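Asker: Could you have a look at this structure, given as structure tokens, before my questions?
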Amino acid sequence: MAPVSALAKYKLVFLGDQSVGKTSIITRFMYDKFDNTYQATIGIDFLSKTMYLEDRTVRLQLWDTAGQERFRSLIPSYIRDSSVAVIVYDVASRQSFLNTTKWIDEVRTERGSDVIVVLVGNKTDLVDKRQVSIEEAEAKARELNVMFIETSAKAGFNIKALFRKIAAALPGMETLSSTKQEDMVDVNLKSSNANASLAQQQSGGCSC
């Protein structure tokens with residue numbers, strides 16, 4: 001196995017309104033679990049995972065951002081050096097879908113076209129409460145020239161597919177000729193303290 005230090009690193013920033021499931025998607029991907037107890041993300045959380053695929057390996061740095069308005073001023077600094085922006089909405093919340101336009105605009109303002117943007121419709125398990133059709137979301141993705149996928153962090157639906165889709169789109173990935181393992185985990189869990197304004201916040205973890 002190639003040493004971790006040799007891996008190319010890619011920064012993924014998760015953006016979207018509060019309670020759309022950004023943290024739940026990350027938690028399902030990292031640990032294959034789902035927490036029904038909702039706790040809002042405070043500021044920015046950071047985790048990393050090394051993915052070993054059939055012919056390549058990548059180190060994904062996952063930055064989980066708070067959706068609350070009071071933390072919006074912190075987000076541009078995390079977007080600026082990102083490789084991927086994952087814009088999440090709740091398929092049962094039309095407003096969260098409409099708001100993805102401003103999230104994408106914010107990413108494009110900071111990064112131009114030099115970033116991969118993925119639109120993610122989460123909570124597909126809420127079948128009876130769906131307010132956004134897959135056809136409408138696909139049309140928006142085409143219009144804005146971004147990738148698109150629907151997921152359910154609760155059911156574990158399409159979570160691995162989301163990250164495989166991202167990995168396949170990343171430039172300059174290293175090739176492993178002999179590695180056949182998949183989804184081996186190298187976890188580093190931190191809470192960012194780069195912003196003094198977060199020092200007064202009490203972090204209760206994040207589960208959504």
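The backbone N, Cα and C atoms fix where each Cβ goes, and this holds for glycine too.
OK, Swiss-Prot features for this one:
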- 16-23, 64-68, 122-125, 152-153: GTP binding site (BINDING)
- Thr23 to Asn: Loss of GTP-binding activity. No effect on targeting to Golgi (MUTAGEN)
- Gln68 to Leu: No effect on GTP-binding activity and targeting to Golgi (MUTAGEN)
- Asn122 to Ile: Loss of GTP-binding activity and targeting to Golgi. Loss of GTP-binding activity; when associated with 206-C--C-208 Del (MUTAGEN)
- Cys206 to Ser: Loss of targeting to Golgi; when associated with S-208 (MUTAGEN)
- Cys208 to Ser: Loss of targeting to Golgi; when associated with S-206 (MUTAGEN)
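Describe the structural context of these features.
Answerer: All chains included, 18 other C-beta atoms sit within 10 angstroms of the C-beta of Ser19 (GTP binding site).
In the structure as shown, the Cβ atom of Thr23 (mutagenesis position) sits within 10 Å of 28 other Cβ atoms.
Annotation for Asn122 (mutagenesis position): spatial neighbours Val20, Gly21, Ser24, Ile25, Val88, Tyr89, Asp90, Val91, Glu150, Thr151, Ser152, Ala153, criterion Cβ-Cβ under 8 Å with sequence separation of six or more. Reduced to three states, the DSSP call for Asn122 (mutagenesis position) is strand.
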Asker: Out of Thr65, Thr124, which of the binding-site residues has the smallest number of neighbouring Cβ atoms within 10 Å?
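Answerer: Least crowded of the binding-site residues Thr65, Thr124, by Cβ count within 10 Å, is Thr124.
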Asker: Distance between Thr65 (GTP binding site) and Thr23 (mutagenesis position) at the Cα atoms, whole Å?
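Answerer: Between the alpha carbons of Thr65 (GTP binding site) and Thr23 (mutagenesis position) there are 8 Å.
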Asker: Around Gly16 (GTP binding site), how many other C-beta atoms are within 10 angstroms of its C-beta?
Answerer: 24
Asker: Under a three-state reduction of DSSP output, how is Ala153 (GTP binding site) classified: helix, strand, or coil?
Answerer: coil
Asker: For Thr124 (GTP binding site) and Thr23 (mutagenesis position), what Cα-Cα distance in Å is obtained after rounding to a whole number?
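Answerer: Here the two Cα atoms lie 16 Å apart.
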